Amino acid sequence: MNPEYDYLFKLLLIGDSGVGKSCLLLRFADDTYTESYISTIGVDFKIRTIELDGKTIKLQIWDTAGQERFRTITSSYYRGAHGIIVVYDVTDQESYANVKQWLQEIDRYASENVNKLLVGNKSDLTTKKVVDNTTAKEFADSLGIPFLETSAKNATNVEQAFMTMAAEIKKRMGPGAASGGERPNLKIDSTPVKPAGGGCC
């Protein structure tokens with residue numbers, strides 16, 4: 001069997017509603033941007049294949065709803081994620097303050113050694129910026145996780161954010177892991193459905 005990729009990484013985008021998670025995903029996966037804001041309902045995902053260090057890596061990127069009412073649905077997607085990108089809005093202090101809460105969610109639901117990346121989005125809105133780059137960088141450094149400011153609107157650092165995440169995961173997994181597009185990675189999303197029981201509303 002000759003698979004079309006060497007690695008399959010599942011990434012998760014989390015953060016408050018309205019910080020631009022869907023826009024980041026659209027920019028990275030389709031290189032498009034839209035001003036019209038529609039809240040993600042539950043979970044959406046896109047796939048993009050990248051080349052890194054001579055290897056083909058398939059990124060399965062899950063975009064989660066930020067609203068509290070979807071928290072129980074989205075929490076099941078933490079399981080099996082190789083990397084989680086926590087997004088806040090640089091023009092919204094509350095979304096930055098809530099990063100700690102999102103990191104607690106990761107500790108609660110994700111695997112222990114999952115890779116994390118902190119992203120401050122909407123960096124193009126310089127006049128409205130309230131979260132200082134240095135503050136966020138120091139916070140990320142204290143946790144030992146990478147940090148980037150991005151703009152889905154003008155594409156600043158969007159590519160770099162996802163590539164950084166992929167490189168970190170690849171480094172952690174080492175040369176032998178997840179190669180050959182092994183099937184065990186693909187059954188992750190079929191298991192969390194059962195415990196929920198009688199529907200989600």
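Our numbering is plain: 1 for the first residue shown, then up by one each step along the chain.
Each residue, glycine too, has its Cβ placed from N, Cα and C.
Per Swiss-Prot, the feature GTP binding site maps to 17-23, 33-36, 39-40, G66, 121-122, D124, 151-153. C23 (GTP binding site) counts 23 other C-beta atoms within 10 Å of its own C-beta, drawing on all protein chains shown. In the three-state DSSP reading, C23 (GTP binding site) counts as helix.
D63 (Mg(2+) binding site) falls within a strand when secondary structure is assigned with DSSP. Feature annotation from Swiss-Prot assigns Mg(2+) binding site to S22, T40, D63; the stated evidence is experimental evidence.
Mutagenesis annotation in Swiss-Prot: Q67 to L, described as No effect on GDI1 binding. Reduces prenylation in vitro, but not in vivo. No effect on interaction with REP1/CHM; 100-fold refunction in intrinsic GTPase activity; the structure shown retains the original residue.
In Swiss-Prot, a mutagenesis experiment is listed as I73 to N, annotated with the note Abolishes interaction with REP1/CHM. No prenylation. Much lower GDP/GTP ratio.
Secondary structure at S76 (mutagenesis position), as computed by DSSP, is helix. Here Swiss-Prot notes a mutagenesis experiment, S76 to A, with the remark: Abolishes phosphocholination by Legionella AnkX.
Under its mutagenesis annotations, Swiss-Prot gives Y77 to F the following note: Abolishes AMPylation by Legionella DrrA.
Secondary structure at L103 (mutagenesis position), taken from DSSP and collapsed to helix, strand or coil, is helix. L103 to R appears in Swiss-Prot as a published mutagenesis result, with the remark: No effect on prenylation.
Around the Cβ of A110 (mutagenesis position), the number of neighbouring Cβ atoms within 10 Å comes to 22. Quoting Swiss-Prot on the mutagenesis of A110 to D: No effect on prenylation.
In the three-state DSSP scheme, N121 (mutagenesis position) is classed as strand. Counting only same-chain residues six or more apart in sequence, the Cβ atoms lying under 8 angstroms from the Cβ of N121 (mutagenesis position) belong to V19, G20, K21, C23, L24, V87, Y88, D89, V90, E149, T150, S151, A152. One entry in Swiss-Prot concerns the mutagenesis experiment N121 to I. Its note says: Prevent formation of autophagosomes.
Checked against K122 (GTP binding site), the recorded positions D63, S76, L103 differ in C-alpha distance, with D63 being the nearest.
A straight line from the CA of Y77 (mutagenesis position) to the CA of S22 (Mg(2+) binding site) spans 16 Å. Sorting the binding-site residues E35, D63 by the number of other Cβ atoms within 10 Å puts D63 first.
Distance from the CA of S17 (GTP binding site) to the CA of D63 (Mg(2+) binding site) is 11 Å. Working note on the recorded positions S17, S22, S76: by count of other C-beta atoms within 10 Å of each C-beta, S22 ranks first.
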